[in-house]
Amino acid sequence: MGCVCSSNPEDDWMENIDVCENCHYPIVPLDSKISLPIRNGSEVRDPLVTYEGSLPPASPLQDNLVIALHSYEPSHDGDLGFEKGEQLRILEQSGEWWKAQSLTTGQEGFIPFNFVAKANSLEPEPWFFKNLSRKDAERQLLAPGNTHGSFLIRESESTAGSFSLSVRDFDQNQGEVVKHYKIRNLDNGGFYISPRITFPGLHDLVRHYTNASDGLCTKLSRPCQTQKPQKPWWEDEWEVPRETLKLVERLGAGQFGEVWMGYYNGHTKVAVKSLKQGSMSPDAFLAEANLMKQLQHPRLVRLYAVVTQEPIYIITEYMENGSLVDFLKTPSGIKLNVNKLLDMAAQIAEGMAFIEEQNYIHRDLRAANILVSDTLSCKIADFGLARLIEDNEYTAREGAKFPIKWTAPEAINYGTFTIKSDVWSFGILLTEIVTHGRIPYPGMTNPEVIQNLERGYRMVRPDNCPEELYHLMMLCWKERPEDRPTFDYLRSVLDDFFTATEGQYQPQP
């Protein structure tokens with residue numbers, strides 16, 4: 001290969017493509033027949049750019065036209081129904097419900113923001129994922145429902161205005177993996193992965209690599225599968241009547257009460273936590289719930305609504321695979337390799353880093369309070385509830401329900417709960433993850449755990465636990481709370497750990 005400045009023989013057109021340091025132009029194969037434009041300011045742009053998650057866009061749509069990605073049946077007064085593919089004009093863009101007019105019927109009403117995409121753009125394409133990180137692309141493509149050759153195109157995290165192609169592949173050594181290719185821009189508006197062949201648009205690029213791998217790891221088969229999104233909760237529906245909820249299936253019972261799968265107003269699938277009567281003050285609960293509903297993050301279970309008359313109901317988003325501690329023991333959970341387990345730990349650390357940033361405390365962090373979606377996304381539940389419990393069996397150190405094995409020594413001995421006691425609990429949670437749901441301190445009673453901790457004992461490294469991960473656990477279990485790491489640090493280490501275990505890019509054949 002060569003450019004105007006060198007003839008270094010290399011052929012790697014993956015995301016770490018070589019660009020000449022002097023002319024800033026891609027190093028083109030010497031035997032290539034393609035004639036790229038003469039250097040005239042076409043260097044690859046490299047400013048860093050950050051992207052938000054799947055939230056409503058902050059800036060107004062330029063032409064106010066959107067296209068429906070899914071059909072929507074109205075469920076509230078003032079809603080506007082529409083069919084998939086229908087075009088609408090946005091009249092007011094605020095929050096998660098936008099006022100719109102159908103160009104088909106002329107009717108006006110409110111629509112859920114996540115059911116539509118900007119018209120005359122890439123956003124309606126099933127293979128285009130606008131605000132998706134590299135790591136989340138891997139999570140989505142490796143989720144159930146996707147297969148060899150499943151793919152997506154996303155905005156580049158490192159280069160503004162550029163895109164990356166992510167493809168699911170099978171590796172003989174690593175099993176199912178995701179490989180990433182940088183899509184480069186031409187001055188004339190075209191695109192290329194390898195300069196041997198360029199395309200006027202991304203549609204042409206997708207069409208070409210669907211018909212032939214042409215140097216990629218595999219042919220593109222079908223776009224990454226996603227489920228129809230849950231419509232946003234209606235903002236005014238916070239304190240709701242009990243009659244609006246139908247409890248369908250009892251999912252389990254925990255320290256606070258029972259958990260049910262149910263439906264709100266007959267159409268929205270939700271999880272309902274029914275708290276035991278007398279377990280907490282309704283007034284104290286409502287005050288805390290108003291704080292909890294402000295904590296919105298992709299790694300936190302979304303709190304939708306409450307019933308404030310006893311028995312208190314907490315209505316949240318429904319997570320198909322239930323609690324992490326139970327899921328890890330299922331056939332699907334047992335099959336998860338250490339890479340995926342570490343990814344789950346990284347997701348939880350990400351959510352706890354947000355709680356840390358908000359100066360909030362969980363107080364009961366363990367695998368039983370982590371929920372798992374159908375795409376194996378992990379979300380933190382029950383944050384803040386432990387503080388409100390008025391049951392002595394739960395709050396007293398000797399209480400039968402007190403989670404001794406997850407609780408930091410200062411919280412056991414003095415009732416001192418801080419974000420640093422949450423860090424201790426996170427270290428215990430890591431042992432649950434790598435052992436597929438084993439109870440911590442196997443073979444020990446709660447009093448024995450307390451006695452051993454006072455003597456400086458720490459849990460031994462579980463079987464199959466990487467040394468680096470055990471080192472992270474030991475940092476979480478430092479005696480002095482101030483010596484324990486932050487969740488932001490834990491998140492960064494686990495993110496790097498996850499990336500490192502995925503393996504480096506391989507040269508394209």
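Backbone N, Cα and C define each Cβ position, glycine as well.
G2 to A appears in Swiss-Prot as a published mutagenesis result, with the remark: Abolishes myristoylation and palmitoylation.
Experimental mutagenesis is annotated in Swiss-Prot for C23 to S, with the remark: Complete loss of interaction with CD4 or CD8.
Sequence annotations record features per position, and here Swiss-Prot assigns domain 'SH3' to 61-121 based on sequence analysis.
Per Swiss-Prot, the feature domain 'Protein kinase' maps to 245-498.
Look at Swiss-Prot and you will find L251, G252, A253, G254, Q255, F256, G257, E258, V259, K273 tagged as ATP binding site, backed by sequence analysis. Cβ neighbours of V259 (ATP binding site) (same chain, under 8 Å, six or more residues apart in sequence): R250, L251, G252, A253, A271, V272, K273, S274.
Annotation of the mutagenesis experiment A271 to S in Swiss-Prot: Reduced activity. Of all the Cβ atoms in the protein chains shown, 20 others lie within 10 Å of the Cβ of A271 (mutagenesis position).
The Cβ neighbour count for D364 (active site, proton acceptor), using a 10 Å radius and every protein chain shown, is 25. Per Swiss-Prot, active site, proton acceptor is recorded for D364, and the stated evidence type is sequence analysis.
In Swiss-Prot, the entry for mutagenesis Y505 to F states: Causes thymic tumors. The structure shown retains the original residue.
As a summary of secondary structure, the domain 'SH3' (61-121) carries 3 helix, 27 strand, 31 coil according to DSSP. Looking only at other Cβ atoms within 10 Å, the busiest spot among the binding-site residues L251, A253 turns out to be L251.
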